[in-house]
Amino acid sequence: MFFLYTDFFLSLVAVPAAAPVCQPKSATNGQPPAPAPTPTPRLSISSRATVVARMEGTSQGGLQTVMKWKTVVAIFVVVVVYLVTGGLVFRALEQPFESSQKNTIALEKAEFLRDHVCVSPQELETLIQHALDADNAGVSPIGNSSNNSSHWDLGSAFFFAGTVITTIGYGNIAPSTEGGKIFCILYAIFGIPLFGFLLAGIGDQLGTIFGKSIARVEKVFRKKQVSQTKIRVISTILFILAGCIVFVTIPAVIFKYIEGWTALESIYFVVVTLTTVGFGDFVAGGNAGINYREWYKPLVWFWILVGLAYFAAVLSMIGDWLRVLSKKTKEEVGEIKAHAAEWKANVTAEFRETRRRLSVEIHDKLQRAATIRSMERRRLGLDQRAHSLDMLSPEKRSVFAALDTGRFKASSQESINNRPNNLRLKGPEQLNKHGQGASEDNIINKFGSTSRLTKRKNKDLKKTLPEDVQKIYKTFRNYSLDEEKKEEETEKMCNSDNSSTAMLTDCIQQHAELENGMIPTDTKDREPENNSLLEDRN
């Protein structure tokens, strides 16, 4: 609560603090203002500096970061869970003691009424109510209340005013009159920000003192070549230990000796006070049975002032460290994301490069395979063509040789390459080996297949023959008119005997050869042999 008031009212005075940055002399001479000297790094950053930085950032461009709603909701959920956890723990620890106290007071009242028959229960309740009212008014009902001790003497009133402006509010004493309550309201409104200024100044001075001390420690460790992180950790530990010794341990020992508390109760009071919680169950100088010195309560308030400044410096330092840590964490996360994106890009590029290389290699292999296959097809076509030419008569071979010397070679080779599947013939060596043990019927069938192949080839050749070759072909055609008559006779013979497959094949072969310009000279030589074969078959 107190630190919220401090931040709010410090923001009101933060604007005038930024005014000395301007230098009138340099401004009038037309020169840019000299840069302000960079302050030495300090361990603690006061609330005033933080507020000034926020004001300057807002005035320069409105770049002040705003917490997102998701973050606010997440923090709210964490706080609620923290509160529920604390409530469960406190209930488990304190509720049994409260129940035992209720049973104890009920038994005490019953025993008192039984021992004192003249006192009615109503009179006892009235007495207890008066005791509670006196305690709430700051008067202890224990002992003789007619002594000279008072909760509103100068020392006690000064201590109460200190608890108001420090927002501790122990609650052991409070104003009971209407005038006192009204004055307390106004006094708190103007006193809390005033004390905030004082607290900020003391925090700056404490931060400067401890910063110089820590700088000396850092110099000592730098000579020993210790890393910067270790130096800061050691400096922080030393700062916290020194503050705990000065503002927690020593006051706890003093309170234990003066107030008669245990060590736990003394430390409990110190921490509750310096954190401005102030439950009021333990208050320094609140025991009516102890005769305190006049300077005791003002000294306690001065300790509260310096201790609050120390705790404010520590909390501010922790907040700054959390901001720096959050910023570094964001930067590290950004770097991790950048590295991840770079790694992903590299992996993608390598994958693409590998895929490209594989595709190129596969394409090259396919090209090589296609080239080898094409070469094999060409070689097979040439072998088959040579085999077909070997089966022709010498006159036809001479004609094809004359055609090969011209432009027919490329056209015939292209025709063979375009139709490799139609040239499924065996090589000459295999044909010779197979022909040695084959029957006459197989020989006739082979000649028939050769004639069909020759017919197909000559159909393609006709389409690609140039004009000069066509003239040679026509001349050769006129020269073989006598042979055409023999073809007609052979066709008549084929028509008369349709049941003979071999003769039909021979007729088709002769017809195809004559039709394509091939004149088999050995036809007459084979006629007697074919006739004898047909007679034997019939």
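Backbone N, Cα and C define each Cβ position, glycine as well.
For GLU98 (mutagenesis position), applying a Cβ distance below 8 Å and a minimum sequence separation of six or more within one chain yields no residues. In Swiss-Prot, a published mutagenesis experiment is listed as GLU98 to Gln, annotated Loss of channel gating by extracellular pH.
According to DSSP, HIS151 (mutagenesis position) is assigned to coil rather than to any helix or strand. Quoted from Swiss-Prot, the note on the mutagenesis of HIS151 to Ala is: Loss of channel gating by extracellular pH.
Residues or ranges marked as K(+) 1 binding site by Swiss-Prot on the basis of experimental evidence: THR167, ILE168, THR276, VAL277. VAL277 (K(+) 1 binding site) is surrounded by 14 other CB atoms, counting those within 10 A of its CB over all protein chains shown.
Per Swiss-Prot, K(+) 4 binding site is recorded for THR167, THR276, and the stated evidence type is experimental evidence. Secondary structure at THR167 (K(+) 1 binding site), taken from DSSP and collapsed to helix, strand or coil, is coil.
All protein chains considered, the CB of GLY169 (K(+) 2 binding site) has 18 other CB atoms within 10 Å. Residues or ranges marked as K(+) 2 binding site in Swiss-Prot: ILE168, GLY169, VAL277, GLY278.
Look at Swiss-Prot and you will find GLY169, TYR170, GLY278, PHE279 tagged as K(+) 3 binding site, backed by experimental evidence.
According to Swiss-Prot, the mutagenesis experiment ALA174 to Pro carries this note: Loss of channel gating by extracellular pH. Around the Cβ of ALA174 (mutagenesis position), 16 further Cβ atoms fall within 10 Å across all displayed protein chains.
Annotation of the published mutagenesis PHE210 to Ala in Swiss-Prot: Reduces channel gating by mechanical membrane stretch; the original residue is retained in the structure shown. Around PHE210 (mutagenesis position), taking its Cβ as the centre, 21 other Cβ atoms fall within 10 Å, counting all chains.
Experimental mutagenesis is annotated in Swiss-Prot for ARG232 to Ala, with the remark: Reduces channel gating by mechanical membrane stretch. When Cβ atoms from all protein chains are considered, those within 10 Å of ARG232 (mutagenesis position) total 15, not counting its own.
Under mutagenesis, Swiss-Prot gives PHE239 to Ala with this note: No effect on channel gating by mechanical membrane stretch. When Cβ atoms from all protein chains are considered, those within 10 Å of PHE239 (mutagenesis position) total 23, not counting its own.
Among the mutagenesis results in Swiss-Prot, TYR310 to Phe has the note: Reduces channel gating by mechanical membrane stretch. The residue drawn here is the original one. There are 25 other CB atoms within 10 A of the CB of TYR310 (mutagenesis position), with all protein chains counted.
Listed in Swiss-Prot is the mutagenesis experiment TYR310 to Ala, annotated as follows: Near complete loss of channel gating by mechanical membrane stretch.
For the recorded site, LEU315 (mutagenesis position), the DSSP three-state label reads helix. According to Swiss-Prot, the mutagenesis experiment LEU315 to Trp carries this note: Reduces norfluoxetine inhibition.
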Remaining residues near the recorded K(+) 3 site, that is with C-beta within 8 Å of the centroid of the site residues GLY169, TYR170, GLY278, PHE279: THR163, ILE168, GLY171, ASN172, VAL272, THR273, VAL277, GLY280, VAL283
Fewest-neighbour residue among binding-site residues, criterion Cβ within 10 Å, set THR167, THR276: THR276
Same chain, 6+ residues apart, C-beta under 8 Å of the C-beta of TYR170 (K(+) 3 binding site), given in sequence order: THR163, GLY278, PHE279, GLY280, VAL283, GLY286
Nearest-integer angstrom distance between the alpha carbons (Cα) of PHE239 (mutagenesis position) and GLY169 (K(+) 2 binding site): 29
Per DSSP, three-state class assigned to PHE279 (K(+) 3 binding site): coil
Cα-to-Cα gap, HIS151 (mutagenesis position) vs GLY169 (K(+) 2 binding site), nearest whole Å: 15
Whole-number Å value for how far ARG232 (mutagenesis position) lies from ILE168 (K(+) 1 binding site) (Cα to Cα): 33
